[in-house]
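A short write-up of the structure that comes next.
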Amino acid sequence: ECRYWLGGCSAGQTCCKHLVCSRRHGWCVWDGTFS
């Protein structure tokens, strides 16, 4: 199960497509990609 946008995340969790875990904030943010 992937983590949705602004969902809490840690290094061991995978965010959903086009999202990346923000180390600074500790939640999933958009990684800037569309494809």
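Heads up, the Cβ atoms here are built off N, Cα and C, so glycines get one too.
Copied from Swiss-Prot, the annotated features are:
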| type | residues | note |
| --- | --- | --- |
| MUTAGEN | ARG3 to Ala | Reduced ability to inhibit sodium channel Nav1.2/SCN2A |
| MUTAGEN | TRP5 to Ala | Reduced ability to inhibit sodium channel Nav1.2/SCN2A |
| MUTAGEN | GLN13 to Ala | Reduced ability to inhibit nociceptor cation channel TRPA1 |
| MUTAGEN | LYS17 to Glu | Decrease in ability to inhibit Nav1.2/SCN2A, Nav1.5/SCN5A, Nav1.6/SCN8A and Nav1.7/SCN9A |
| MUTAGEN | LEU19 to Ala | Decrease in ability to inhibit the channels TRPA1, Nav1.2/SCN2A, and Nav1.7/SCN9A, probably due to improper folding |
| MUTAGEN | SER22 to Ala | Reduced ability to inhibit nociceptor cation channel TRPA1. Reduced ability to inhibit sodium channel Nav1.2/SCN2A |
| MUTAGEN | ARG23 to Ala | Reduced ability to inhibit sodium channel Nav1.2/SCN2A |
| MUTAGEN | VAL29 to Ala | Decrease in ability to inhibit Nav1.2/SCN2A and Nav1.7/SCN9A |
| MUTAGEN | TRP30 to Ala | Decrease in ability to inhibit the channels TRPA1, Nav1.2/SCN2A and Nav1.7/SCN9A |
| MUTAGEN | SER35 to Ala | Reduced ability to inhibit nociceptor cation channel TRPA1 |
Could you give the Cα-Cα distance between VAL29 (mutagenesis position) and ARG3 (mutagenesis position), in whole Å?
-> 10
Other than its own, how many Cβ atoms are within 10 Å of the Cβ belonging to SER22 (mutagenesis position)?
-> 15
Candidates ARG3, TRP5, SER22, ARG23, SER35 (mutagenesis positions); nearest Cα to GLN13 (mutagenesis position) turns out to be ARG3
Comparing the Cα of TRP30 (mutagenesis position) with the Cα atoms of the mutagenesis positions ARG3, LYS17, ARG23, the shortest distance belongs to LYS17
Sequence-ordered list of residues in the chain of ARG3 (mutagenesis position) that lie 6 or more positions away and have a Cβ within less than 8 Å of its Cβ, or none, is CYS9, GLN13, THR14, CYS15, CYS16, LEU19, CYS21, TRP27, CYS28
Going by DSSP, is TRP5 (mutagenesis position) part of a helix, a strand, or coil?
-> coil
For ARG23 (mutagenesis position) and SER35 (mutagenesis position), determine the Cα separation and express it in whole Å.
-> 23
Select the closest residue to SER35 (mutagenesis position) from the following mutagenesis positions, measuring between CA atoms: TRP5, LYS17, SER22.
-> LYS17
Work out how many Å separate TRP5 (mutagenesis position) and SER22 (mutagenesis position) at their Cα atoms, rounded off.
-> 11
For LYS17 (mutagenesis position), which residues in the same chain are close in space, meaning a Cβ under 8 Å from its Cβ, but six or more apart along the sequence?
-> CYS2
Secondary structure at VAL29 (mutagenesis position) (DSSP, helix/strand/coil)?
-> strand
